[in-house]
Amino acid sequence: MMKIKPVKVESIENPKRFLNSRLLTKIEVEEAIEKALKQLYINIDYFGEEYPTPATFNNIYKVMDNTEWTNGFWTGCLWLAYEYNQDKKLKNIAHKNVLSFLNRINNRIALDHHDLGFLYTPSCTAEYRINGDVKALEATIKAADKLMERYQEKGGFIQAWGELGYKEHYRLIIDCLLNIQLLFFAYEQTGDEKYRQVAVNHFYASANNVVRDDSSAFHTFYFDPETGEPLKGVTRQGYSDESSWARGQAWGIYGIPLSYRKMKDYQQIILFKGMTNYFLNRLPEDKVSYWDLIFTDGSGQPRDTSATATAVCGIHEMLKYLPEVDPDKETYKYAMHTMLRSLIEQYSNNELIAGRPLLLHGVYSWHSGKGVDEGNIWGDYYYLEALIRFYKDWELYW
């Protein structure tokens, strides 16, 4: 077992701001799901067998084909909704999507990047787990093989964007703590140790480099392509190289417990607590994060609801594994309820118009001006996943 570097675990500041809140009831969660599904059904008619753009434009998604890194989240929303109500209309459309994903991997359409997990886990892995569909399994394993092509032995990580091996692209990103779950699944299905080894190596490379000593996270981290030595952490989506991009922090909060399920390394619990406490201590009054954790109330900056929704899923997952004696366990429980309640009551969509998101006020890419204070499809997915998690004993797609 490899070592994870020691990180600072902050004490949760003023835990009563969470502990004094009321837990969501099952009826409240069910009402939130029903409300979300009303918009989902409108969007099904709007998208047809196509997909939403990654983010909305003036709070309306445009329609696109299956060529973005985000398309799997739409199909994931369909599967989550199907698991809630067993509507065969949802199943049929989601399955047609899965066939589109099989075609995409067979023809290698717009797949030269690291986001194979985001594409294939909530779409194809989901269908295999729900229906045992062999085409869904075929697509998933082929996608895992494609992701394996980006593995760099020198440094032991999956390279993010760009041409493989080039110095200016020789880096990992924290997002891939979710993408490597595709490799764990491939190992689970095939028994081939190569998938698990790459996933494990990438996890440790991330834990020891992209996470700072204070448990905040860089977005990306560079390595030397000749030696594999760690070089530097920088941002691409965050405010600065020194700040902590909220969604990146949330990828860590969710990616760690997902990996802990498969690795069972106790060091991961400490890392989770460090990253989660850092996130919770920088939430504003309404408990929904700004797009970078450097900002809080009065900054005039937009929220990123997708980061908060993702963090809720991560906390919910890790509560399964935290020992009962953990002093923060009760606070985590109340914190995730408080965050999800705020999303439901203050940030969920109320206008039933074709193309509207389920969740408002997200940020796609602040520096490039894309999807700023807009809905985004991963925010919709993780919001709906969080609701389903709170509603039933749900078998993960990840």
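Using N, Cα and C of the backbone, Cβ positions are placed for all residues, glycine too.
Taken verbatim from Swiss-Prot:
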type     : residues                                                       : note
MUTAGEN  : ASP115 to Asn                                                  : Large decrease in activity
BINDING  : ASP115, ASP175, GLY233, THR235, ARG247, TRP251, SER365, SER368 : substrate binding site
ACT_SITE : ASP115                                                         : active site, nucleophile
MUTAGEN  : ASP175 to Asn                                                  : Large decrease in activity
ACT_SITE : ASP175                                                         : active site, proton donor
MUTAGEN  : ARG236 to Ala or His                                           : Able to degrade unsaturated chondroitin disaccharide sulfated at C-6 position of GalNAc residue (delta6S) but abolishes ability to degrade unsaturated chondroitin disaccharide sulfated at C-4 position of GalNAc residue (delta4S)
MUTAGEN  : SER365 to His                                                  : Prefers unsulfated glycosaminoglycans compared to sulfated glycosaminoglycans
MUTAGEN  : SER368 to Gly                                                  : Affects preference for sulfated glycosaminoglycans compared to sulfated glycosaminoglycans
MUTAGEN  : LYS370 to Ile                                                  : Prefers unsulfated glycosaminoglycans compared to sulfated glycosaminoglycans
Have a look around TRP251 (substrate binding site) and count the other CB atoms within 10 A of its CB, chains all included.
27
Around SER368 (mutagenesis position), which residues of its chain at least 6 apart sit with Cβ under 8 Å of its Cβ?
none
Cβ neighbours within the same chain of ASP115 (mutagenesis position) - under 8 Å, at least six residues apart:
TRP69, ASP175, ASN179
I need the CA-to-CA distance for ARG247 (substrate binding site) versus SER365 (mutagenesis position), whole Å please.
11
Consider the recorded positions TRP251, SER365, LYS370 and say which one has the Cα lying nearest the Cα of ARG236 (mutagenesis position).
SER365
Would you say which of the recorded positions ARG236, ARG247, LYS370 has the most Cβ atoms within 10 Å of its own Cβ?
ARG247
Might you list, by sequence position, any residue in that chain lying six or more from THR235 (substrate binding site) with a Cβ less than 8 Å away from its Cβ?
PHE218, HIS219, THR220, ASP241, SER243, TRP245
Restricting to the same chain and to sequence separations of six or more, state which residues have a Cβ under 8 Å from that of GLY233 (substrate binding site).
ASN209, VAL210, ARG212, PHE218, HIS219, THR220, PHE221, TYR222, ASP241
Rounded inter-Cα distance in Å - LYS370 (mutagenesis position), TRP251 (substrate binding site):
20
If you measure every Cα to Cα distance among ASP115, ASP175, GLY233, THR235, ARG247, TRP251, SER365, SER368, the residues said to bind substrate, what is the biggest one in Å?
21
Inter-residue C-alpha distance, TRP251 (substrate binding site) and SER365 (mutagenesis position) (nearest angstrom):
15
Whose Cβ, among the mutagenesis positions ASP175, SER365, has more other Cβ atoms within 10 Å than any of the rest?
ASP175
